[in-house]
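Working notes for the structure below.
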Amino acid sequence: MSLQSNSVKPTEIPLSEIRRPLAPVLDPQKIDAMVATMKGIPTASKTCSLEQAEAAASAGELPPVDVLGVRVKGQTLYYAFGGCHRLQAYDRRARETQNAAFPVRCRVLPATPRQIRMYLGSSLDIE
C-alpha cells in the first residue's frame, strides 16, 4: 500500500490479468513466509514480524498490491510494478490450486497509456 492508494478500496483481479513487465529480484524465504501466511500459518520473514504475519493470517489475506489500470480499446489492462513478492506468493498458490485466475487483492490506480510508457518506453504499443 502506498500513499497514493491508501484511500482506494481493494478489489480482486485474476492473477492471469496482471501484467508484470519488470523482472523482479526475489527472496525465496519471504515468498515461502507469505504463502504459509496465506494458508493460515503465520510465518515471519526479514521484512514481516510474526505479529504482522499473524494479523494477515487471521484476515486470511496479504496486503493489496498496487496496480495501474489502463483503459485501451474498451478493456482494462492491469500493470504491476511493485508487490513482486506478494505476486509470486499468489502465483505459487495459483499453481498449487491449479487456478490461473487466482484472485489477487489489488488497489487499482487509473493510468493513461502515456503514463505506462514513462515506465516501459516507447516500445509499448497499447493504443
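Quick reminder: no glycine exception, Cβ is built from N, Cα and C everywhere.
According to Swiss-Prot, the mutagenesis experiment Cys48 to Ser carries this note: Minor effect on formation of disulfide bond with TSA1 and reduction of cysteine-sulfinic acid. In the three-state DSSP scheme, Cys48 (mutagenesis position) is classed as strand.
Within 10 Å of the C-beta of Cys84 (mutagenesis position) we count 19 further C-beta atoms, all protein chains included. Under mutagenesis, Swiss-Prot gives Cys84 to Ser with this note: Abolishes formation of disulfide bond with TSA1 and reduction of cysteine-sulfinic acid.
According to Swiss-Prot, the mutagenesis experiment Cys106 to Ser carries the annotation: No effect on formation of disulfide bond with TSA1 and reduction of cysteine-sulfinic acid. Take the CB of Cys106 (mutagenesis position) and look out to 10 A: across all protein chains shown you find 24 other CB atoms.
Cys48 (mutagenesis position) is 15 Å away from Cys84 (mutagenesis position) when you measure Cα to Cα. Mapped onto three states, the DSSP output places Cys106 (mutagenesis position) in strand.
Annotated pair Cys48 (mutagenesis position) and Cys106 (mutagenesis position), C-alpha to C-alpha distance, rounded: 19 Å.
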